[in-house]
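As written in Swiss-Prot, here are the features:
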ACT_SITE  S175  active site, nucleophile
ACT_SITE  D268  active site
ACT_SITE  H299  active site, proton donor/acceptor
MUTAGEN   N132 to C  2-fold decrease in kcat for 4-methylumbelliferyl heptanoate and loss of phopholipase A activity; when associated with C-288
MUTAGEN   S175 to A  Loss of activity for both short- and long-chain substrates
MUTAGEN   D268 to A  Loss of activity for both short- and long-chain substrates
MUTAGEN   N288 to C  2-fold decrease in kcat for 4-methylumbelliferyl heptanoate and loss of phopholipase A activity; when associated with C-132
MUTAGEN   H299 to A  Loss of activity for both short- and long-chain substrates
Amino acid sequence: MAKNSRRKRHRILAWIAAGAMASVVALVIVAVVIMLRGAESPPSAVPPGVLPPGPTPAHPHKPRPAFQDASCPDVQMISVPGTWESSPQQNPLNPVQFPKALLLKVTGPIAQQFAPARVQTYTVAYTAQFHNPLTTDNQMSYNDSRAEGTRAMVAAMTDMNNRCPLTSYVLIGFSQGAVIAGDVASDIGNGRGPVDEDLVLGVTLIADGRRQQGVGNQVPPSPRGEGAEITLHEVPVLSGLGLTMTGPRPGGFGALDGRTNEICAQGDLICAAPAQAFSPANLPTTLNTLAGGAGQPVHAMYATPEFWNSDGEPATEWTLNWAHQLIENAPHPKHR
């Protein structure tokens with residue numbers, strides 16, 4: 001009797017051990033799946049808290065109708081201006097408030113070259129400012145300005161995509177606007193953006209503060225160095241000043257890598273900063289350079305061939321010709 005009881009106890013213990021081992025195996029499998037999913041879906045390029053969290057890390061392509069409304073343009077060209085070249089009061093469809101804004105040299109001619117039914121040029125209206133925390137300039141902080149611009153760009157694309165699901169997109173940005181457009185392009189290319197990646201015809205970023213060697217198409221002449229946000233990523237004091245330097249974009253541009261162009265001039269410390277370009281010990285100079293100030297005439301000259309040109313074309317003309325070709329060859333969705 002005692003022998004039977006011992007056998008029974010051993011059997012129960014064996015079952016318990018087997019169950020525990022199965023639980024461990026299941027936990028390992030779950031951990032591996034989570035790790036693999038994490039590798040497939042890198043975190044958003046947009047700083048935390050700027051956009052509401054999506055329902056899933058990456059979404060599949062949305063179903064599309066065969067037709068869209070007759071009021072929908074075939075293409076929407078979204079332009080994100082640089083610091084001090086936009087405001088929330090600006091009319092996105094008629095941006096006359098800042099007549100010297102760099103990207104008007106692209107969107108203006110495009111609007112003249114194509115009918116409104118073919119392309120809508122949309123300039124993101126946001127508080128494009130950069131507060132120097134060592135001064136009393138009453139400007140919005142870079143973090144808040146960038147967040148506002150990102151939300152405005154995502155809202156514009158989301159609205160257009162909801163109303164016109166067959167419309168394609170061309171994205172351009174300059175300086176702070178290049179960071180914003182690049183972040184949104186990164187999210188789109190990695191399956192987290194406001195539209196599906198196959199709807200984006202192309203992206204061009206001029207003087208991108210998150211420019212990184214080997215990521216996107218570096219349009220020659222392309223200098224060495226990387227964006228200031230990468231060079232200064234490890235300087236935590238800047239975050240406390242409203243100047244978070246976000247480092248490389250996780251996942252790069254994903255599926256949009258081959259469709260994303262980076263234009264940067266030699267000597268522009270915003271997009272081509274050598275490793276020792278900024279001195280955290282000399283904070284005033286660093287902040288002034290980030291604001292496009294000291295030693296930065298290069299940053300303001302992309303409409304001229306003086307510091308950057310491709311076969312004599314300045315950055316704005318190169319971007320205009322590139323965009324014109326994309327729009328000319330873009331799909332012609334059916335309308336009802």
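Note that Cβ sites are derived from N, Cα and C of the backbone, with glycine treated the same way.
Original residues only: the substitutions mentioned are not part of this model.
Note that this is a predicted model, so its numbers are computed, not measured.
Least crowded of the mutagenesis positions (N132, S175), judged by neighbouring Cβ atoms within 10 Å of its own Cβ: N132. In the three-state DSSP scheme, N132 (mutagenesis position) falls into the coil class. All protein chains shown were included, and the count of other CB atoms within 10 Å of the CB of D268 (mutagenesis position) stands at 28. Over all protein chains present, the Cβ of H299 (mutagenesis position) has 24 other Cβ atoms lying within 10 Å. Distance from the CA of S175 (mutagenesis position) to the CA of N132 (mutagenesis position) is 16 Å.
Separation of the C-alpha atoms of D268 (mutagenesis position) and H299 (mutagenesis position): 6 Å, rounded to the nearest whole number. Reduced to three states, the DSSP call for H299 (mutagenesis position) is helix. Of the recorded residues, S175 (mutagenesis position) and H299 (mutagenesis position) place their C-alpha atoms 8 Å from one another.
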